[in-house]
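Peer 1: Sharing a structure below in structure tokens format, with a few things to ask.
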Amino acid sequence: MASESETLNPSARIMTFYPTMEEFRNFSRYIAYIESQGAHRAGLAKVVPPKEWKPRASYDDIDDLVIPAPIQQLVTGQSGLFTQYNIQKKAMTVREFRKIANSDKYCTPRYSEFEELERKYWKNLTFNPPIYGADVNGTLYEKHVDEWNIGRLRTILDLVEKESGITIEGVNTPYLYFGMWKTSFAWHTEDMDLYSINYLHFGEPKSWYSVPPEHGKRLERLAKGFFPGSAQSCEAFLRHKMTLISPLMLKKYGIPFDKVTQEAGEFMITFPYGYHAGFNHGFNCAESTNFATRRWIEYGKQAVLCSCRKDMVKISMDVFVRKFQPERYKLWKAGKDNTVIDHTLPTPEAAEFLKESELPPRAGNEEECPEEDMEGVEDGEEGDLKTSLAKHRIGTKRHRVCLEIPQEVSQSELFPKEDLSSEQYEMTECPAALAPVRPTHSSVRQVEDGLTFPDYSDSTEVKFEELKNVKLEEEDEEEEQAAAALDLSVNPASVGGRLVFSGSKKKSSSSLGSGSSRDSISSDSETSEPLSCRAQGQTGVLTVHSYAKGDGRVTVGEPCTRKKGSAARSFSERELAEVADEYMFSLEENKKSKGRRQPLSKLPRHHPLVLQECVSDDETSEQLTPEEEAEETEAWAKPLSQLWQNRPPNFEAEKEFNETMAQQAPHCAVCMIFQTYHQVEFGGFNQNCGNASDLAPQKQRTKPLIPEMCFTSTGCSTDINLSTPYLEEDGTSILVSCKKCSVRVHASCYGVPPAKASEDWMCSRCSANALEEDCCLCSLRGGALQRANDDRWVHVSCAVAILEARFVNIAERSPVDVSKIPLPRFKLKCIFCKKRRKRTAGCCVQCSHGRCPTAFHVSCAQAAGVMMQPDDWPFVVFITCFRHKIPNLERAKGALQSITAGQKVISKHKNGRFYQCEVVRLTTETFYEVNFDDGSFSDNLYPEDIVSQDCLQFGPPAEGEVVQVRWTDGQVYGAKFVASHPIQMYQVEFEDGSQLVVKRDDVYTLDEELPKRVKSRLSVASDMRFNEIFTEKEVKQEKKRQRVINSRYREDYIEPALYRAIME
């Protein structure tokens, strides 16, 4: 029968229907009809109502309707992959919204055909964020309209309200959406994979993209491949409605899709598990809600829900299974109802429209539920649920994650503009002869707000001006010390997709960056350097480009050469010309290749990795004295004492280190970079990681922690292969150990073919007998290395975490091209090893939070426990330094100290401030956890809150038992009992004699580090017998003394509010 159903709309194209008025009257029957025609296979269908039907006579009287929470949609990304962030704005009326939507800034651009408008949408998606009046509770239907009234569709979804008295806004109540040009809805399926209906009341059209339900898993795999960080945090992250993928990307990866434009006065129907996305052409108003048929029940039972937020919509399927699948109810409750969904089959209600041979198989004793029988839906067999005693309760359909961003921070600062078009960029060749211009203080402009890309959205070709009269002169040491220098800090912005320069004038002591003076260049055009994605075309040798504002200045990143220890030197005219030629040649090569991978090339002569070996005769080799060696006190660094690269090679120490790491989860030297993240976020490792000593070294299989995108991502290029050749079907990979150096890796992480995974396997370095070679990107030995440029070697983990490093052969994870790493990365100083080494070496990464300048080598950060986790494309790894660690996670990670009676602690007083107090006694209280019928939960109910039975006398209900809960608002709600939790409570007494009973989470010991929120409200009682200390409503805090800015640096001053917003 399935084969016959596949003949219905076999191409899974979006179908359009034109019902007559008679057909249009019965909504549920017409939905069954369009499914009998195969409309559900596309995941989306259009229905054009009869011309004589109108839901409302006029829309002239809605101007005063209030949009309570408009959202501004900020989009970041490039090359067809985007993330949408929603920022909540203040309430406005429809009149105000229309005025904004039709203004010159937000109005629809001119276009001749839809394809042109579609190109403009995807090209300008990240510019000029629009405002969306979404999720407005209400309807524009007139009360007398019964046909297709979105407020009362009378489908089986009404059972949710009839059985439990629960209404969920936007799910079984209508929502209004006021759109403008470029407002978007990201790729998603409906909550609980329900059907949805969308009617466009008036205004400009709305474009839709749809992926057939039978190909939905392929779209999910593609999204997880490009956004592994989001996928690890939440299995159903697409339900967050933040992911936009262009049709070109879908076509590129062979995912079937279709598109359609909805005009005013037309309906769109989405079907279960039908992924859809789209955008508005201009000012319009739409209304939508969800509904269900009997076919949806199986989808609802198997829907994968968002696990990271408790406020996501969740509907109990109990009532639906009992009513419509009674013979499968017990099996389903036991978790054994494993039905495979056939997306091609129409709903059972479509039987009357199908021939006998096309009828879908009936599931047992399912009975029809015609629309006219809905009033008596409660009257079922013996096992039917009783109607809840609870009154109506309003839930909320959580559509979008909104960010609160201070108004002081400009949007261009938070989300830099990036040109996403396919325009070609040409650079005129630099002249060989450059006239001298002496570096001065004014040749360097200070930039505190970050450099943004010039806006080239309206141009078809961009040419960089020829640099004239540019030269670097040699300066003696006195002149270098006298001149002001540019202190560069390079930060991979966590949202913007680029690195940001922030400059500061030279001070007596620099917190970051090289301690030497920098060279400066003057020119006719001011320049900056966007150091963004992997393989974008930079060789990291010389980078010259133009600011949006031209004021006649140029800065050039120079290679790290050394003069007398760590001092930098200037370029000669001939050297600069050679470097420029090499850079221009690399640009031409990259332009010809159009993103295709190129074989490893030799590093340029002035590359820092080349210069590191060119140590002058008067430079002594770096050695630590015995006194310095004995100063090691930090616990994380003690096991590494023999592994620093400034010490003599010690292969036995490396081997011992590798053996130790092999015994620790996740047992892979490459996956180790995500070790801290998994321990903190998931409370350790699952059983798949196991104990390495339990199984034979060559037989153990575990699941790698590193997503494939971390190896394949090339930043701005999306030409990547998301296949994993050495992974098993269950996602695990075999662990192999080198017989010589004992390093242990996953075959997939290191690129070991299954045929070579034997007990005699040797890593690449041992196979090449390069036992004294070290990683050129960090300062530690040990771990898994692969070959890089010029016979150098790099840690695979270092290559993964450094955005611009590139695996040439992705399957084999080698060789690694490090030539595209920008020069300023090599100038960063690692906060962990700068005290342990006399000179800077290797290449650092930085904290991903805002503009945090904290820098560290990948291997140092991993050893010190810095949290690194997979990030979303185009980034690879998201790094959180110790300064930005979440306090709650830090406190939860370590076991809380036990507290005894009589102990002095710090806790929150009833006046809202924290004081020192004494623990009087310890008690144990029992709290109940329940799941409410609307999907919400509570884990701190008192036994007396359960009103359906006397829990104080008879104890807690059985797990899964339906109970009635009296909430704090005095209403009674239906819920299911989950568990009872005995919690240790502490009765504390403050110095004023007042006592409180608090949980352990609300108590801090005197030797415990207090969170910032506690420190800010910490007070000490005075000696005045506490008069009015504990009773006053607000305790005034001592004001921080205002800092006076030196007039010399007044132009460099940042407003405190802006600084706090940036750092947050």
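The backbone N, Cα and C atoms fix where each Cβ goes, and this holds for glycine too.
Here Swiss-Prot flags 14-56 as domain 'JmjN'. Feature annotation from Swiss-Prot assigns 2-oxoglutarate binding site to Tyr132, Asn198, Lys206, Lys241. Here the residue is the original one, but Swiss-Prot notes a mutagenesis experiment at this spot, Gly138 to Ala: Abolishes histone demethylase activity; when associated with A-138. Residues or ranges marked as domain 'JmjC' by Swiss-Prot on the basis of sequence analysis: 142-308. Under its mutagenesis annotations, Swiss-Prot gives Gly165 to Ala the following note: Abolishes histone demethylase activity; when associated with A-165. Here Swiss-Prot describes Gly170 to Ala as a published mutagenesis experiment; the accompanying note says: Abolishes histone demethylase activity; when associated with A-165. Record note (Swiss-Prot) on the mutagenesis of Lys471 to Arg: Complete loss of SUMO modification by human herpes virus 8 protein K-bZIP/K8. Record note (Swiss-Prot) on the mutagenesis of Asp939 to Arg: Impairs binding to H4K20me2, promoting partial recruitment of TP53BP1. As a published mutagenesis entry, Asp945 to Arg appears in Swiss-Prot alongside the note: Abolishes binding to H3K4me3. According to Swiss-Prot, the feature domain 'Tudor 2' maps to 955-1011.
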Peer 1: What are the DSSP helix/strand/coil residue counts across the domain 'JmjN' (14-56)?
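Peer 2: Helix, strand, coil within the domain 'JmjN' (14-56): 18 helix, 7 strand, 18 coil.
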Peer 1: Starting from the Cβ centroid of Tyr132, Asn198, Lys206, Lys241, the recorded 2-oxoglutarate site, name every other residue in that chain with its Cβ within 8 Å, sequence order please.
Peer 2: Ala134, Tyr177, Gly179, Thr183, Ser184, Phe185, Gly278, Asn280, Ala286, Ser288
Peer 1: Count, for each of the binding-site residues Lys206, Lys241, the other C-beta atoms lying within 10 angstroms of its own C-beta, and report the residue with the smallest count.
Peer 2: Lys241
Peer 1: Counting only residues 6 or more past its boundaries, what in the same chain has a CB within less than 8 Å of a CB in the domain 'JmjN' (14-56)?
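Peer 2: Same-chain contacts beyond the ends: 5, 8, 140-142, 145-149, 153-155, 195, 199, 201, 208, 210-214, 216, 258-260, 262, 265-276, 291, 293, 295, 343-344, 346-347, 349-350, 352-354, 370-371.
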Peer 1: Given Gly138 (mutagenesis position) and Asn198 (2-oxoglutarate binding site), what distance in Å do their CA atoms have, once rounded to a whole number?
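Peer 2: About 14 Å separates the two Cα atoms.
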Peer 1: Measuring Cα to Cα, how many Å separate Lys241 (2-oxoglutarate binding site) from Asp945 (mutagenesis position)?
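Peer 2: Here the two Cα atoms are 36 Å apart.
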Peer 1: Whose Cβ, among the recorded positions Gly138, Asn198, has more other Cβ atoms within 10 Å than any of the rest?
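Peer 2: Neighbour-count leader: Asn198.
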Peer 1: Look up Lys241 (2-oxoglutarate binding site) in the DSSP assignment and report helix, strand or coil.
Peer 2: coil
Peer 1: What kind of secondary structure is Asp945 (mutagenesis position) part of, going by DSSP in three states?
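Peer 2: Looking at the DSSP assignment, Asp945 (mutagenesis position) belongs to a helix.
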Peer 1: Sorry to bug you, but what's the C-alpha spacing from Asp939 (mutagenesis position) to Lys206 (2-oxoglutarate binding site), rounded to the closest Å?
Peer 2: 43
Peer 1: Which site among Asp939, Asp945 has the most other CB atoms no more than 10 Å from its CB, taking these as mutagenesis positions?
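Peer 2: Going through Asp939, Asp945 one by one, the largest Cβ count within 10 Å is at Asp945.
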Peer 1: Using DSSP, break the domain 'Tudor 2' (955-1011) down into helix, strand and coil residues and give each count.
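Peer 2: Going through the domain 'Tudor 2' (955-1011) residue by residue, I get 3 helix, 32 strand, 22 coil.
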Peer 1: Applying a 10 Å Cβ distance cut-off over all chains shown, what neighbour count does Tyr132 (2-oxoglutarate binding site) have?
Peer 2: 24
Peer 1: May I ask for the distance between Asp939 (mutagenesis position) and Tyr132 (2-oxoglutarate binding site), taken between their Cα atoms and rounded to an integer number of Å?
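Peer 2: For Asp939 (mutagenesis position) versus Tyr132 (2-oxoglutarate binding site), the Cα atoms are 36 Å apart.
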Peer 1: Can you tell me how far the Cα of Asn198 (2-oxoglutarate binding site) sits from the Cα of Asp945 (mutagenesis position), in Å?
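Peer 2: So the alpha carbons of Asn198 (2-oxoglutarate binding site) and Asp945 (mutagenesis position) sit roughly 41 Å from each other.
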Peer 1: Rounded to the nearest Å, what's the C-alpha distance separating Asp945 (mutagenesis position) and Tyr132 (2-oxoglutarate binding site)? Just drop the number here, would you?
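Peer 2: Their Cα atoms are separated by 41 Å.
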